[in-house]
Amino acid sequence: MSGDSERTVAPGVVPAPCASKVELRLSCRHLLDRDPLTKSDPSVVLLQQAQGQWLQVDRTEVVKSSLHPVFSKVFTMDYYFEEVQKLRFEVYDTHGPSGLSCQDDDFLGGMECTLGQIVAQKKMTRPLLLRFGRNAGKSTITVIAEDISGNNGYVELSFQARKLDDKDLFSKSDPFLELYRVNDDGSEQLVYRTEVVKNNLNPVWEPFKVSLNSLCSCEETRPLKCLVWDYDSRGKHDFIGDFTTTFAEMQKAFEEEQAQWDCVNAKYKQKKRNYKNSGVVILADLKLHRVHSFLDYIMGGCQIHCTVAIDFTASNGDPRNSCSLHHINPYQPNEYLRALVAVGEVCQDYDSDKRFSALGFGARIPPKYEVSHDFAINFNPEDDECEGIQGVVEAYQNCLPRVQLYGPTNVAPIISKVARMAAAEERTGEASQYYILLILTDGVVTDMSDTREAIVRASHLPMSVIIVGVGNADFTDMQILDGDDGILRSPRGEPALRDIVQFVPFRELKNASPAALAKCVLAEVPKQVVEYYSHKDLPPRSLGGQTGEAGPSSAP
């Protein structure tokens, strides 16, 4: 186990649909003490293996001067039952602010396992190992996993306090608050730790968000415990007081504008006859949010409208030649048809009229045979929609002998066209229609600057762009459009609001079944739909039943 493991950005990997999400909570015991005058200031780095290399995923906060830290930072991960997801936890004595770099930090030990092992055990404790597999003394790390797939809510809380006890001789207390959930076995699980407010007996702590699952295991009557401490830089925090409540009590008290609790120190209460409290803790704000799922929106009546855009540039080869990517063989569908049918048959189940807009680009089209980068392949500019995916297939096959393959490979016009439809939908202020643009192309786009600009604008709209690269061209430059490796920016430097592009080289999936192909190509769409409507704060139109006829009869 090495503390200086090489970390690289994982290349774009097409994920499979995830079975569930899990939260990981960490704590350590008996850490090595690397500081000569004080105790270690530990933090934990989480890494995940991707294609044989370790990718740094996240890092906990630093717990000052502690050899037995309990971290409040929660790692949320997608759990794939069918994959071996290798994880590495590395513990460091942190010098300076907790960032992504561990270069100047002292390695205290690490542990490798799989996410499946953690999930299966729910609570896993392992020894920490130094380099070459040596034990790091008696150091251990404990990882607790919780499934949050069924939870669709979170709460925003804001606490403040008044007239806290002064624990410092020459200044006022430096208070912070810890919120714990009481488990069924009586143990206490740290939910959140606030920041420290320096030199203040009437602190106002920053608001924070926490899932209902984390807060109370989605049981509103589960006991919660709040403790207030006076911060000590050496880790010997002074206890000010605590109180016990429930989330149900919090909500009721907040609604009645009586959300405050005596902060009580039990030792003082026993010793002092007139003791009342060590201050008062006030719940200044409580906001309960529901996080809607992809199926919430679909079952609420949101339609998925699919537009197909096909590359008719000359680099595909003469369709009359059997080597052409556009060659029609009645016994062996070409790559365009395979990708088109696999994706289209899934998408049409989410659109009540099952009509697809079918467009082409990069060809000379009749009657004047001028180059067009946005034409209806049914040659009806007034209505470019086809009946079902089979209608698109027929229009494609009928179109081939009527056009002259030409170029260049410009896709920005079609992205902008679909974006205009999505913009009209956005103005309705409802979660009623989401647009998917499926672009099938045999090469790198030639209008990259315009395409980046169009995608950045489209990232603000209810739409996603899926690009399938057919053939054996070098598609390396296309990865820039997929935001997995960083934030896509327009030529002017404007960042995309969200990642809406999924690029898939067909050759990596050509031996996959149509169902597997569709799952890979559409893997990111549910997340993108939820991200858009969540950002706009738009709930599903109807949670009680569907307003349209479409339904998830074949969920991707």
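Including glycine, each Cβ sits where the backbone N, Cα and C put it.
Here the original residues are kept at every noted site.
Listed in sequence order, Asp238 are the same-chain residues six or more apart from Asp232 (mutagenesis position) with CB atoms under 8 A from its CB. According to DSSP, Asp232 (mutagenesis position) sits in a coil region rather than a helix or strand. Residues annotated as Ca(2+) 1 binding site in Swiss-Prot, with sequence analysis given as evidence: Asp168, Asp174, Asp230, Asp232.
Taken from Swiss-Prot, the feature Ca(2+) 2 binding site covers Asp168, Asp230, Asp232, Asp238. Less than 8 angstroms from the CB of Asp230 (mutagenesis position) sit Lys167, Asp168, Ser173, Asp174, Pro175, His237, Asp238, Phe239, Ile240, each of them six or more residues away in the same chain.
Broken down with DSSP, the domain 'C2 2' (135-262) shows 14 helix, 62 strand, 52 coil. Residues or ranges marked as domain 'C2 2' in Swiss-Prot (evidence: sequence analysis): 135-262.
Summarising the annotation, Swiss-Prot assigns domain 'VWFA' to 305-504.
One entry in Swiss-Prot concerns the mutagenesis experiment Asp33 to Asn. Its note says: Does not inhibit calcium-dependent translocation to the cell membrane; when associated with N-35; N-93 and N-104. In the three-state DSSP assignment, the secondary structure recorded for Asp33 (mutagenesis position) is coil.
One mutagenesis experiment catalogued in Swiss-Prot, Asp35 to Asn, is accompanied by this note: Does not inhibit calcium-dependent translocation to the cell membrane; when associated with N-33; N-93 and N-104. In sequence order, Asp41, Ser65, Asp93 constitute the residues six or more apart from Asp35 (mutagenesis position) in its chain with CB-CB distances below 8 Å.
One mutagenesis experiment catalogued in Swiss-Prot, Asp93 to Asn, is accompanied by this note: Does not inhibit calcium-dependent translocation to the cell membrane; when associated with N-33; N-35 and N-104. A 10 Å cutoff on Cβ-Cβ distances gives Asp93 (mutagenesis position) a total of 19 other Cβ atoms nearby, all chains included.
For the mutagenesis result Asp104 to Asn, the note given in Swiss-Prot is Does not inhibit calcium-dependent translocation to the cell membrane; when associated with N-33; N-35 and N-93. With a 10 A radius on its CB, Asp104 (mutagenesis position) counts 10 other CB atoms from all the protein chains. DSSP assigns Asp104 (mutagenesis position) to coil, not to a helix or a strand.
Record note (Swiss-Prot), mutagenesis Asp168 to Asn: Inhibits strongly calcium-dependent translocation to the cell membrane. Inhibits strongly calcium-dependent translocation to the cell membrane; when associated with N-173. Leads to the constitutive (calcium-independent) attachment to the cell membrane; when associated with N-174; N-230 and N-232. The unchanged residue is displayed.
Quoted from Swiss-Prot, the note attached to the mutagenesis of Asp174 to Asn states: Inhibits strongly calcium-dependent translocation to the cell membrane. Inhibits strongly calcium-dependent translocation to the cell membrane; when associated with N-167. Leads to the constitutive (calcium-independent) attachment to the cell membrane; when associated with N-167; N-230 and N-232.
What Swiss-Prot says about the mutagenesis result for Asp230 to Asn is this: Inhibits strongly calcium-dependent translocation to the cell membrane; when associated with N-231. Leads to the constitutive (calcium-independent) attachment to the cell membrane; when associated with N-167; N-174 and N-232.
For the mutagenesis of Asp232 to Asn, Swiss-Prot gives this note: Does not inhibit calcium-dependent translocation to the cell membrane. Inhibits strongly calcium-dependent translocation to the cell membrane; when associated with N-229. Leads to the constitutive (calcium-independent) attachment to the cell membrane; when associated with N-168; N-174 and N-230. The structure shown keeps the original residue.
In sequence order, Lys39, Ser40, Leu67 make up the list of same-chain residues 6 or more apart from Asp33 (mutagenesis position) whose Cβ falls under 8 Å from its Cβ.
Compute the center of the Cβ atoms of Asp168, Asp174, Asp230, Asp232, which mark the site for Ca(2+) 1; besides them, the chain residues with Cβ within 8 Å of that center are Lys167, Ser173, Pro175, Trp229, Tyr231, His237, Asp238. There are 13 other Cβ atoms within 10 Å of the Cβ belonging to Asp168 (mutagenesis position).
Considering only the recorded positions Asp174, Asp238, the Cβ with the fewest other Cβ atoms within 10 Å is that of Asp238.
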